[in-house]
Structures are given as structure tokens and as C-alpha cells.
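Presented below is the structure to which this report refers.
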Amino acid sequence: MIEDIKGYKPHTEEKIGKVNAIKDAEVRLGLIFDALYDEFWEALDNCEDCEFAKNYAESLDQLTIAKTKLKEASMWACRAVFQPEEKY
């Protein structure tokens, strides 16, 4: 058993392993998003066609949203495993 953290139910090695797996998956997917973002940004920078530029700009916005949602999804999954005790 791991030393307790205030506001959370007791942690176990199993719970820590699950949360580490969640965080590893988050990092891997985040790196894919970053690579796509760089690819689309470069394409936008070199684009002379306004319609294609609009599409690349939209893709950049979508990837920004995806990255934000990825962080949120990871946070909720970690909370599900660690089960915080809300006392307010």
C-alpha cells in the first residue's frame, strides 16, 4: 500500500499501474497530435490556395480541441481509478 494522499481513497500498486498506463497512452496520442499539428501548420504556411488554407486552419483548430479533450479525458480516467473523496 502506498502512503495515502489527502482527499483520495488509498492507492495501491495496481491503481498506480493503471494510471501510469493512462498517462502513457495520453502522451503517445498527444505526440501524434503534435506531429499532425506541425504537418498541417507547415502545409498552411506553404499553401497558396485559399480554400486549402481554410481547410488547414480548420484542421489546426480541431487538433487544438482534440489535445484539450485528450487532457480532460485522461484526467477523468485517472479520477475514476484514484477516486477522490470530495468533502465539500
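Placement of Cβ uses the backbone N, Cα and C atoms for every residue, glycine included.
Here the original residues are kept at every noted site.
Owing to the predicted nature of the structure, the values given are computational and were not obtained by experimental measurement.
DSSP assigns K23 (3',3'-cGAMP binding site) to a helix in the three-state reduction. The 3',3'-cGAMP binding site annotation in Swiss-Prot covers Y8, K9, H11, K23, R79, F82.
What Swiss-Prot says about the mutagenesis result for Y8 to A is this: No longer inhibits host CapV phospholipase, 5-fold decrease in cGAMP-binding. Within the same chain, the residues at least 6 positions away from Y8 (mutagenesis position) whose Cβ sits under 8 Å from its Cβ are F82, Q83, P84, E85, listed in sequence order. In the three-state DSSP assignment, the secondary structure recorded for Y8 (mutagenesis position) is strand.
Experimental mutagenesis at this site is recorded by Swiss-Prot as L29 to D, annotated: No longer inhibits host CapV phospholipase, no longer binds cGAMP, does not hexamerize. A sphere of 10 angstroms centred on the C-beta of L29 (mutagenesis position) encloses 15 other C-beta atoms.
Under its mutagenesis annotations, Swiss-Prot gives F33 to A the following note: Still inhibits host CapV phospholipase, binds cGAMP, about 50% hexamerization. Under the three-state DSSP scheme, F33 (mutagenesis position) falls in the helix class.
For the published mutagenesis L60 to F, Swiss-Prot gives the following note: Still inhibits host CapV phospholipase. Its Cβ placed at the centre, L60 (mutagenesis position) has 16 other Cβ atoms within 10 Å.
The secondary structure of A66 (mutagenesis position), as reduced to three states from DSSP, is helical. The mutagenesis experiment A66 to D is recorded by Swiss-Prot, whose note states: No longer inhibits host CapV phospholipase, no longer binds cGAMP, does not hexamerize.
The Cβ of A73 (mutagenesis position) has 14 other Cβ atoms within 10 Å, all protein chains considered. For the mutagenesis of A73 to D, Swiss-Prot gives this note: No longer inhibits host CapV phospholipase, no longer binds cGAMP, does not hexamerize. The structure shown keeps the original residue.
In the three-state DSSP scheme, S74 (mutagenesis position) falls into the helix class. According to Swiss-Prot, the mutagenesis experiment S74 to N carries this note: Partially inhibits host CapV phospholipase.
Where Swiss-Prot documents F82 to A as a mutagenesis experiment, the accompanying text is: No longer inhibits host CapV phospholipase, 25-fold decrease in cGAMP-binding.
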(message) For a quick check of understanding: given the listed 3',3'-cGAMP-binding residues Y8, K9, H11, K23, R79, F82, what is the maximum Cα-Cα distance in angstrom, as an integer?
(response) 19
(request) Would you mind pulling the DSSP three-state label for F82 (mutagenesis position)? (result) helix
